[in-house]
Amino acid sequence: MMKLKLRHRRLRKFRKIKSLRRQHSRCRYFHLTHKTEHEMNLPKVVVLTGAGISAESGIKTFRSEDGLWEEHRVEDVATPEGYHRNPKLVQQFYNERRRQLQQPSIQPNEAHYALAKLEQYLGKDNFLLVTQNIDNLHEKAGSKHILHMHGELLKVRCPQSGQVFEWKGDLSTTDYCHCCQFPSPLRPHIVWFGEMPIGMDEIYHALAQADLFIAIGTSGNVYPAAGFVHEARLTGAHTVELNLEPSLVESEFEEKHYGPASQVVDAYVHKLFDLINDPKADLTQ
C-alpha cells in the first residue's frame, strides 16, 4: 500500500514537472515567434561613416588642401614604407592623435547618438555600422555592432602574430609584444595606404543583404569604401548620402541631404523611425 502511494506521488510530481516544462516551452516559443515576426518587418541597414561625422566633435581630418597630414606627407606617416623608413616619426604622429582623442573635450555629437539609437531599435542582426574613422566616438555614444575598417587609434598590433591589444598611452619603437617567441615591435592598429582594410568579407555580405545603405561624412575618394554605394545598389538597396557637401560619388545615391552631420543625421534617423513604424510607408520616399 505504501509503495502504491509513493508511486502515485511520484507520478503526480512527474506530471506537474512535465506540465511546467510544456508551459515554459510554449511561452518561449511564442516569445521567439513574436520576436522573429517583429524583426522580419525591420529593414536591414548598413551605415558607412567617415571623417565628416566626427569633425563637429573636434576631431581633425588632418588632410589639408595640399594633401599634407599635419604638415607630413601621407607617404611618410600612413604607409608601410614610411613606417619602415622612419618608425619613430610614425609613432610620434599617432601618439599625438591618440592624446588628442582622449582629451575631455572630445565627445560624441548628436549624429553619433542618433546612430546608436538606430542600432538599438533595429538590433544587431539588422544593423551594421562600418566606419572609416579610427576614433572611438561611436563606442562612446553607445554603438555596439561596429566594424572599424581602417583600424583603431586606441589599439596596437603585433605585426608577427596579428594579435591586437588595447593601448591608451604613447607607443615607442622600444615597445614589443609578449605574444611571440621572438617579440616584435608593436605598431599602431591602423590600416595604412596599400594595406587591406579590415572585415571586407563581412561588409560585402552585409551590403548584399541590405535594404538601406547610408553614407555619412564621407568624401568618396577612398576605395574600397567609395564603392560600397554601388555594391548596395546592385542588390536593390535604397541609398542615402548625408554629408556636409556632395561627395565624389554623389550621383550614385538616390536620396541626398546636406548639412552638418549633427543635424542631418539626427533628422534622418527620426524620419526613418516614422517610416519603419508606418506599415504603409516606403523607405525609398
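Cβ from N, Cα, C; glycine included.
Mapped onto three states, the DSSP output places GLN132 (NAD(+) binding site) in coil. Annotated NAD(+) binding site per Swiss-Prot: 50-69, 132-135, 217-219, 243-245, ALA261, in sequence order.
ARG97 (mutagenesis position): 20 other CB atoms within 10 A of its CB, across all protein chains. For the recorded site, ARG97 (mutagenesis position), the DSSP three-state label reads helix. Under the heading substrate binding site, Swiss-Prot lists TYR94, ARG97, citing sequence analysis as support.
Annotated Zn(2+) binding site per Swiss-Prot: CYS158, CYS177, in sequence order, evidence recorded as sequence analysis. For CYS158 (Zn(2+) binding site), the same-chain residues lying six or more positions away in sequence with a CB closer than 8 A to its CB are VAL164, PHE165, CYS177, CYS179, CYS180, SER184, LEU186.
Annotation source Swiss-Prot lists domain 'Deacetylase sirtuin-type' at 10-285, citing sequence analysis.
According to Swiss-Prot, the mutagenesis experiment TYR94 to Phe carries this note: Does not affect activity toward a N6-(2-hydroxyisobutyryl)lysine peptide. In sequence order, VAL77, LEU153, LEU171, PRO188, ILE190 make up the list of same-chain residues 6 or more apart from TYR94 (mutagenesis position) whose Cβ falls under 8 Å from its Cβ.
ARG97 to Met appears in Swiss-Prot as a mutagenesis experiment; the accompanying note says: Strongly decreased activity toward a N6-(2-hydroxyisobutyryl)lysine peptide.
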Item to complete: Ten-angstrom check, please: count other Cβ atoms within 10 Å of the Cβ of GLY50 (NAD(+) binding site), all chains counted.
Response: 24
Worksheet entry | Densest Cβ neighbourhood among CYS177, LEU244 (binding-site residues), 10 Å radius | CYS177
Discussion item. Taking only the residues in the domain 'Deacetylase sirtuin-type' (10-285), give me the average pLDDT of this model.
Written reply: 87
